[in-house]
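Asker: Below is one structure. I have some questions about it.
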Amino acid sequence: MASGMGVDENCVARFNELKIRKTVKWIVFKIENTKIVVEKDGKGNADEFRGALPANDCRFAVYNCGNKIQFVLWCPDNAPVKPRMTYASSKDALLKKLDGATAVALEAHEMGDLAPLA
């Protein structure tokens, strides 16, 4: 199911900085109205990255693992149903714009699902 969600230009620009310049290690994206935008980014480790994800809401993220850039669909089990559906149906729109991120998203529902990023 396609959502028709737009992707803000800054998402691609920040991703390229992560991929090429390595100025940040991770980026968290959120849906704002009908567009995917950058919410925050950081240079810290996996623990800092996990701390940047909301406990009760969905997000997209990318994390530079060194040998690959992992795309993450963060949908905690306690997030409302509508955002979970919106994020799930919108991930391909963002993935298509982020050239170099893993094609298969790591779908995480709890912090333990993010253990492979350590």
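Yeah, the Cβs are placed from backbone N, Cα and C, and that goes for glycine too.
Here the original residues are kept at every noted site.
Pulled the feature table from Swiss-Prot, pasting it below:
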- 4-118: domain 'ADF-H' (DOMAIN)
- S3 to A or E: Significant loss of activity (MUTAGEN)
- S3 to C: No significant effects on activity (MUTAGEN)
- G66 to R or K: No significant effects on activity (MUTAGEN)
Asker: Which whole number is the mean pLDDT over the domain 'ADF-H' (4-118)?
Answerer: 93
Asker: Check the DSSP secondary structure of G66 (mutagenesis position), expressed as helix, strand or coil.
Answerer: coil
Asker: What is the number of residues in the domain 'ADF-H' (4-118) that are helix, strand and coil, as DSSP sees it?
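Answerer: So the domain 'ADF-H' (4-118) is made up of 43 helix, 34 strand, 38 coil.
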Asker: How many neighbouring Cβ atoms, not counting its own, are there within 10 Å of the Cβ of G66 (mutagenesis position)?
Answerer: 6
